[in-house]
Structures are given as C-alpha cells and as structure tokens.
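Participant: Starting off with a structure, shown below.
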Amino acid sequence: MADIYRFPKFSYEDNGTVEPLPLRTGSDKKAIPYIRIIKVGDPPKHGVRYLDLLLLGFFETPKQTTNLGSVSDLTEPTSYSICGSGSLPIGVAKYYGTDQELLKACTDLRITVRRTVRAGEMIVYMVDSIGAPLLPWSGRLRQGMIFNANKVALAPQCLPVDKDIRFRVVFVNGTSLGAITIAKIPKTLADLALPNSISVNLLVTLKTGISTEQKGVLPVLDDQGEKKLNFMVHLGLIRRKVGKIYSVEYCKSKIERMRLIFSLGLIGGISFHVQVTGTLSKTFMSQLAWKRAVCFPLMDVNPHMNLVIWAASVEITGVDAVFQPAIPRDFRYYPNVVAKNIGRIRKL
C-alpha cells in the first residue's frame, strides 16, 4: 500500500500541453510536411537556440513494376509504398536559422534503413544529403545511428529484410531549450537501493486527443469517467535515520518544499520535465546528479505508449507523488525471462 500526495494544478498547467501534429495531404495525396516546436524553460525568442530534434515519418519500399527492363525505368521516378511509421532522434545542437529552413533540410534528407538484430531488434539509419541548416547535427548524421527497434518503429516486424527501405521525413518535432538543459537521472542512481528509505515516485496522468485502444495502449477511467493514460517515473529516495520512522506528513512536507514544476517536451516523442524551484536536501540533490531540472523521455519510460501518442495532442491532467518503501537490496532484478544457471540453462 502506498501513500499519495497530489500536486496542485498550477505546478503543471502552464507548460503541460502539447498540440497535435496536423495531418494534411496535398494534391499528390502525400502528407504535407510540418514542424512543431515547443519551449522548455525560458529559451531566447530570437537568435541562437539549442534545439533537440526528432524526425517523424514513414518507412517505404520501392513498388514492384511490371515493365522491368523498359526505357521508362530510366525516365520515370521510383514509386514507393509505405511499410511502417517511425522516428529518428538526432539530439541537441545550437541552431541559428528559421524553422522553415530546418523543416526543408530535414525533408530533403536521403535516409536508408536496415533492420537488424543484436541482443534485441535494432534499426540502422544511414543519412545522405545533409543541408546547411543541419550542419550542427552533421556529426551524428554522417556517422550513422542505431536504435532499439521497439523505440523508434511502431511495427518493426513490418519492415522487410530482403528489400531496400528508405525513411521519408514528414514531420519534425523540436524542443527549444532555455536555462533548463536536458539532464537524465543516471541509471545507477535511479536503481539505487538504500535501507530504511522511502522511494518517491511520480505518477503522471495524461489526456490525449486520439483513441489508443486499437494500438494496444489501454486507458483507465478517472472519477469522472474520462479515459486517461498514466506512467510512473522515479524521482529519488528519502532516507530515514536508523530507528526513526518518518511519517507520511514528513515526506509530503519534503516534497512541498521542493516546489516542483512540471512540463511536457518533445524529446524522443513526448518527454516529461521536472524542475526544482524550491529547497532540496543534499541527499536528494545527489540522487538527481546535482541537477535542478531533469528530463524523462517517454521513449525510455514507456516506448510503446510513446509511439502511439507522439503525434497527438497530449495534456497533463494530474501529477501525484507516490511514497513507497524502497525495494530491498536483497531483491534480485531479472531482466531476462530465462533464468540463468538453472537445470540445463547455462549462461554463455
């Protein structure tokens, strides 16, 4: 059983909404490119910006033609059929130009894709035709990038392995960063287990503008009967002194003194940002890697939910602090469903 503290609405109402990507088609029945920029923190209104970019689009394969070997093969452009949708995160860089220049440079990219496997299924991106607006990101684009397939492709099983695949960019998600930089809690700190401690987790409730059931993301009904989605992130631990039991009221007062502000960004699709504007203990600060602003990309927290809602309207409708006993150190984490060194199963 856990105790819950509900944050007041003003802590997330200012920047807790993301507008949807408009899906409009032109005369050729193709989606019209669009760039969506959202601000996190207090970025400058003009001039140089730090932008985190996520390219959204479709995986396509060449259509099979019946007139192979004819002269028209050399004169007519190759037509493609869509085999899936996905994204390409290219990270943060300092950008000087306009949004429309950036959009055109992104849609002009020639991106080839390969589906492969390591410990899990992966998507390999190889990029050509990098225009001038994208030069700040060119170091990553030229090297090629590999991502977990379940994080960047809605249905990786639909990508053929025996055909050429291209990734056609249609939409660009940008997060303009101000004083708040992108800082993630290191995994070693997020997995930290301390005796006699209380784990502070955040339960984030969202409302989206699309129906998610058919894509495998089941909503829950709130007290008013509205469909909502939710996910949890770990913020840190409140350490109790030996022999002393901290009350729920004490934990709530510690959280209230932090004066947390929440917002949504577009890093990796949808991202949840936490900013500390109040007082923070040294113990808690060390668990946040000495940062007063941290980012939780939904791509890492709940990849499938992120894939389903990253183009939709998203709004924070509630944030709760959940106080739970910290998981004991002697509990073992099993990342694999196959138990090692049991019977005939041996670790290689």
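Heads up, the Cβ atoms here are built off N, Cα and C, so glycines get one too.
Nothing has been swapped: the model has the original residues at all the noted spots.
For the mutagenesis of THR112 to Glu or Met, Swiss-Prot gives this note: No effect. The structure shown keeps the original residue. For the published mutagenesis THR112 to Lys or Arg, Swiss-Prot gives the following note: 20% increase of in vitro membrane association. Among the sequence features in Swiss-Prot, the mutagenesis site VAL113 to Phe, Lys, Leu or Arg is noted as follows: Not incorporated in virions. Among the mutagenesis results in Swiss-Prot, VAL113 to Glu has the note: Not incorporated in virions. 50% loss of in vitro membrane association. The residue drawn here is the original one. Among the sequence features in Swiss-Prot, the mutagenesis site VAL113 to Cys is noted as follows: No effect. Here the residue is the original one, while Swiss-Prot reports the published mutagenesis VAL113 to Ala with the comment Not incorporated in virions.
Any idea what these are sitting next to in the structure?
Facilitator: Within 10 Å of the C-beta atom of THR112 (mutagenesis position) sit 14 other C-beta atoms, taking all shown protein chains into account.
Secondary structure at THR112 (mutagenesis position), as computed by DSSP, is strand.
Other C-beta atoms found within 10 angstroms of the C-beta of VAL113 (mutagenesis position) number 22, with every protein chain shown included.
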